[in-house]
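Structure below; questions to follow.
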Amino acid sequence: MSGLKQELGLAQGIGLLSTSLLGTGVFAVPALAALVAGNNSLWAWPVLIILVFPIAIVFAILGRHYPSAGGVAHFVGMAFGSRLERVTGWLFLSVIPVGLPAALQIAAGFGQAMFGWHSWQLLLAELGTLALVWYIGTRGASSSANLQTVIAGLIVALIVAIWWAGDIKPANIPFPAPGNIELTGLFAALSVMFWCFVGLEAFAHLASEFKNPERDFPRALMIGLLLAGLVYWGCTVVVLHFDAYGEKMAAAASLPKIVVQLFGVGALWIACVIGYLACFASLNIYIQSFARLVWSQAQHNPDHYLARLSSRHIPNNALNAVLGCCVVSTLVIHALEINLDALIIYANGIFIMIYLLCMLAGCKLLQGRYRLLAVVGGLLCVLLLAMVGWKSLYALIMLAGLWLLLPKRKTPENGITT
């Protein structure tokens with residue numbers, strides 16, 4: 001067990017996972033799914049949850065039996081050795097320069113909607129968000145969990161308020177009959193919606209900080225997954241009911257438009273604040289997870305700067321290093337005005353590759369029906385890589401490159417290189 005402070009309970013874990021899954025997607029993905037699949041997207045959410053369940057269960061069982069700040073990298077190391085563990089860790093960290101600045105831009109975009117910010121003002125908002133992540137992170141996982149549980153409650157409250165004010169009744173939900181489902185539209189929606197469930201790998205890094213990881217980590221993961229899926233489905237119903245989607249409308253503008261329609265322009269700030277907090281929650285759990293991964297990877301040298309914990313058993317040095325990388329990436333991307341859309345797709349391929357490595361580790365570490373679920377999850381990950389298409393080559397090249405280029409490490413006990 002790691003030296004990190006064990007302070008997370010079940011409710012806090014549910015709040016952490018549900019907000020990490022909702023994140024930037026809750027304001028945008030339901031509108032995108034409605035655009036590509038129409039009413040078929042109402043069936044796509046339960047189908048997607050069923051497909052993700054094998055992967056989630058494998059994460060839950062591995063996290064219960066092998067809780068570690070190393071997350072997926074730790075599972076892979078136990079199954080295939082320390083070299084692939086390091087490769088997996090660096091593969092996860094390689095998302096920092098692309099994924100986090102993109103999420104920062106989305107979060108700062110709500111400031112643009114509220115105050116008309118542009119250019120340097122948005123940059124200051126992004127840097128301010130990182131400062132807030134640092135402040136919360138130095139207070140420990142419990143502080144992050146408490147905040148994100150509140151954010152999860154606000155997101156749910158917003159959707160419930162829209163349902164109530166919009167007088168949406170179950171009889172009004174336009175569920176297509178099973179025989180009328182268009183498979184082409186369903187598959188198109190699934191390919192868009194999968195990214196809402198990227199976040200399980202980040203949550204795995206917090207398993208060792210639960211008070212009772214064997215009992216509460218799997219429960220938090222499964223309940224958080226179902227809660228996030230229910231919120232996404234509820235958002236999709238709202239978007240379809242108010243016809244708040246289209247090729248000429250920004251996907252992230254759908255819920256704010258509905259809020260203004262129901263509650264007036266004065267309520268726009270409510271949607272923007274909740275949207276910002278949802279983005280912040282996703283950013284926060286990823287940055288805290290990256291910090292714990294960096295800390296765990298530095299444990300081969302306990303005297304290393306990054307391997308040290310604060311007096312409160314928090315990896316502050318690793319957190320500072322991760323945030324430093326985020327600041328540099330944000331400044332470079334702002335200066336060069338880089339378009340991140342294509343790069344995010346490449347990053348998504350890396351996430352699927354990490355999921356696949358976790359499933360392969362599960363095939364080796366687990367027994368019985370859980371091993372079978374790991375096999376099913378692995379096949380689903382291969383299918384998802386195929387759906388990404390040729391852009392998945394980026395993840396494969398990164399994996400091969402890290403395997404070849406990472407220097408071999410000598411273990412002090414026997415001098416064996418890994």
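Using the three backbone atoms N, Cα and C, a Cβ is placed for every residue, glycine included.
Quoted from Swiss-Prot, the note on the mutagenesis of Thr24 to Tyr is: Strong decrease in methionine efflux. Record note (Swiss-Prot), mutagenesis Gly25 to Phe: Strong decrease in methionine efflux. The unchanged residue is displayed. Listed in Swiss-Prot is the mutagenesis experiment Trp195 to Ala, annotated as follows: Strong decrease in methionine efflux.
Mind mapping these onto the model and telling me what they sit next to?
Sequence-distant neighbours of Thr24 (mutagenesis position) (same chain, 6+ residues apart, CB-CB distance under 8 A): Ala103, Ile106, Ala107, Ala278, Cys279, Ser282.
In the three-state DSSP classification, Gly25 (mutagenesis position) falls within coil.
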So how many other Cβ atoms are close to Gly25 (mutagenesis position), meaning within 10 Å of its Cβ?
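Neighbour count, Cβ to Cβ under the 10 Å cut-off: 26.
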